Amino acid sequence: MVSRFLIAEYRHLIENPSENFKISVNENNITEWDVILRGPPDTLYEGGLFKAKVAFPPEYPYAPPKLTFTSEMWHPNIYPDGRLCISILHGDNAEEQGMTWSPAQKIDTILLSVISLLNEPNPDSPANVDAAKSYRKYVYKEDLESYPMEVKKTVKKSLDECSPEDIEYFKNAASNVPPIPSDAYEDECEEMEDDTYILTYDDDEEEEDEEMDDE
């Protein structure tokens, strides 16, 4: 079953390429994906092309995938070995999974969540204690140099590790890239058990609909 879901998602992403990430699939194992995430514009991570691996469990989409950075990262919520600490991918037990993971989540939503996390760390739940301490000092203007300097090192190293083809891909895509919303990981509509959605309307739209009905 997992293969059916992944083939559909992969096909959708290939037909609708993103300016913010690039994906490739292990030819021998569709449950293993390689991704490159573009550092969000106007942030310390801008210009970086960070590599990661995504592993999908046999229970997917009823259990979350695991994302591990292979590029060196300096971030409060990324372990030194590349493992990621983000609520959207928590699913170690039924209670936790019910609170944070939904089968309706798609891989593009996950990747946008990770990109958003780069610029919006949660230092209160650190995976890298040293990075979290450095980030706090940066936020409270106690040390404005150390954290940016370490991040910029990872940006440069990520580019050194990328192929010219990958760099060219993102260079061409960066000409008109929309900003990534800070709440990209949040559902834009209410999920239902049958994977259909209830769309919400703005007040102005409701008023227009009422006027049309009166006519």
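Even glycines carry a Cβ here, placed using N, Cα and C.
Original residues only: the substitutions mentioned are not part of this model.
As annotated by Swiss-Prot, domain 'UBC core' applies to 1-160, with the evidence given as sequence analysis.
Here Swiss-Prot describes Cys85 to Ala as a published mutagenesis experiment; the accompanying note says: Complete loss of thioester bond with ubiquitin. No effect on the NF-kappa-B and iNF inhibitory function. Proximity of Cys85 (mutagenesis position) to non-local residues of its own chain (separation of 6 or more, Cβ distance below 8 Å) is seen for Asn77, Ile78, Tyr79, Ser125, Pro126, Ala127, given in sequence order.
Swiss-Prot lists Cys85 with the feature active site, glycyl thioester intermediate. In the three-state DSSP reading, Cys85 (mutagenesis position) counts as coil.
Taking a C-beta cut-off of under 8 angstroms and a sequence separation of 6 or more, Cys162 (mutagenesis position) has the following same-chain neighbours: Ile36, Leu49, Lys51. Record note (Swiss-Prot) on the mutagenesis of Cys162 to Ala: No effet on the formation of the thioester bond with ubiquitin.
According to Swiss-Prot, the experimentally introduced change Cys189 to Ala is described as follows: No effet on the formation of the thioester bond with ubiquitin.
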